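The structure appears below as structure tokens.
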Amino acid sequence: MASPDDPLRSDHMAKEPVEDTDPSTLSFAMSDKYPIQDTGLPKAKECDTVNSNCPPNSDDQPQGEENDFPDSTKDPLSGVSRNQPCKDRKGSCSCPSCSPRAPTISDLLNDQDLLDTIRIKLDPCHPTVKNWRNFASKWGMPYDELCFLEQRPQSPTLEFLFRNSQRTVGQLMELCRLYHRADVEKILRRWVDEEWPHRGHSDSSMHF
């Protein structure tokens, strides 16, 4: 075994390359091959140059002017009058201004002749014929209230109609069909078809 002072061993070690582990020399050598990128923030002048060359952000545009449409918050129908009377004087127009609204029971209360006819039809009590009690019970009137109205001298049918004046005549006609009172439905149908169009038009003309 060769000793540390062996001249052959010393000669062999002199021929082998020695690795340089000095970090300072390594960093200089790597910087020559791979330049270090500057990741710092751009200078003020560079920022001004970049901003001047960049197009404006689309998000900064006024929202009302996107796609070349003018900014407007007005009602598109503001220039159109919704309550303009119809100019057709022939009576054949079917526009909303000329068409009468759906009649309510409160409209029936203005026709005394019609009320008298309905009262005569619905006031009497018959064992097999439905009357005002069935109508009122169907629309939610309690039993005690039914008995109370029946004892009063006034017509219970008229009282029933007064308490349901906001309902439509169409709903009242449905009750007539439900309880097979075709005689009352026929009276109401004739009034809706013949009398109400004139009354409805006169009521509409009062608004103009």
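Backbone N, Cα and C atoms are what each Cβ position is placed from, and that goes for glycine too.
The structure displayed is predicted, hence computed values, not measured ones.
As recorded in Swiss-Prot, the features of this protein are as follows:
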- 116-195: domain 'Death' (DOMAIN)
- E145 to K: Reduces binding to EDAR (MUTAGEN)
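In this model, the domain 'Death' (116-195) carries an average pLDDT of 95.
The DSSP breakdown of the domain 'Death' (116-195) into helical (H, G, I), extended (E, B) and coil residues amounts to 55 helix, 1 strand, 24 coil.
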